[in-house]
Amino acid sequence: MTRLLGYVDPLDPSFVAAVITITFNPLYWNVVARWEHKTRKLSRAFGSPYLACYSLSVTILLLNFLRSHCFTQAMLSQPRMESLDTPAAYSLGLALLGLGVVLVLSSFFALGFAGTFLGDYFGILKEARVTVFPFNILDNPMYWGSTANYLGWAIMHASPTGLLLTVLVALTYIVALLYEEPFTAEIYRQKASGSHKRS
C-alpha cells in the first residue's frame, strides 16, 4: 500500500473529484431511497411509485457515469506502475472486467429494472428475495461486479491511483451494505408478515 501511495497525488483535482463521486453516490441513493420509503413524497410527486423509481434510476445512472469518468480521468492524470504495465497484467485486468460485466448484467436481469434501482423502497416488491444466479453464488453481486470492473480497469491502465480508488469503491459499498441489508431484510419481513396475516 505504501508503494502505491508513492504514485498518487491526493491533491490532484481529478483524484479529488473521483473520491467525491465514489463516496457521494451510495450516500445519495441511500438517503433518497430511505426518505422515499418513509414519506412516499417522490411517489406522490410523480403520481406513481414506478415513475418515481425510474426517475431516481436516471439520476443514479448519470452519477455512475460521472463516477466512472472521474475515476478514469484520475488514472490518466497520474503515473503508471511499470510492474503492472505488462501483457499478463492487462489480460488479468480484462478478465476481471469481463467477470464484473457478467455479475452486473446477470444481477440486473435477475432483479429487473425496479429491483436494481431500489424499487423495494418505493413499495415495488418481488414475491421473495432473489436467489437465482448470480445471487446463489454470492451476496450483493451487483456491488462486487462493479468493484471487479473498477479493479480490472485499474490493472489494464497499470494505475496505482486506480487501485487505490478501487479500494475506496469497495469500502463505500461495504459501508452501504451495513445500512442496506438490514433495511431490505426488514422490508421483506414486513411483507411476509402482512401476507401471513391476510391468509
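Quick reminder: no glycine exception, Cβ is built from N, Cα and C everywhere.
Mutagenesis annotation in Swiss-Prot: Gly98 to Glu, described as Impairs binding to S-adenosyl-L-methionine; the structure shown retains the original residue. Positions annotated as S-adenosyl-L-methionine binding site by Swiss-Prot, on the basis of sequence analysis: Gly98, Leu99, Gly100, Glu180, Glu181. Record note (Swiss-Prot) on the mutagenesis of Gly100 to Asp: Abolishes binding to S-adenosyl-L-methionine. Experimental mutagenesis is annotated in Swiss-Prot for Glu180 to Asp, with the remark: Abolishes binding to S-adenosyl-L-methionine. One mutagenesis experiment named in Swiss-Prot is Glu181 to Asp, and its note says Impairs binding to S-adenosyl-L-methionine.
For the mutagenesis positions listed here (Gly98, Gly100), the lowest count of other CB atoms within 10 A around the CB belongs to Gly98.
Between the CA atoms of Leu99 (S-adenosyl-L-methionine binding site) and Glu180 (mutagenesis position) there is a gap of 24 Å.
Taking the Cα atom of each, Gly98 (mutagenesis position) and Glu181 (mutagenesis position) are about 26 angstrom apart. In the three-state DSSP assignment, the secondary structure recorded for Leu99 (S-adenosyl-L-methionine binding site) is helix. Considering only the recorded positions Leu99, Glu180, Glu181, the Cβ with the fewest other Cβ atoms within 10 Å is that of Glu181. Distance from the CA of Gly100 (mutagenesis position) to the CA of Glu180 (mutagenesis position) is 21 Å. In this structure the C-alpha atoms belonging to Gly100 (mutagenesis position) and Glu181 (mutagenesis position) are separated by 21 Å.
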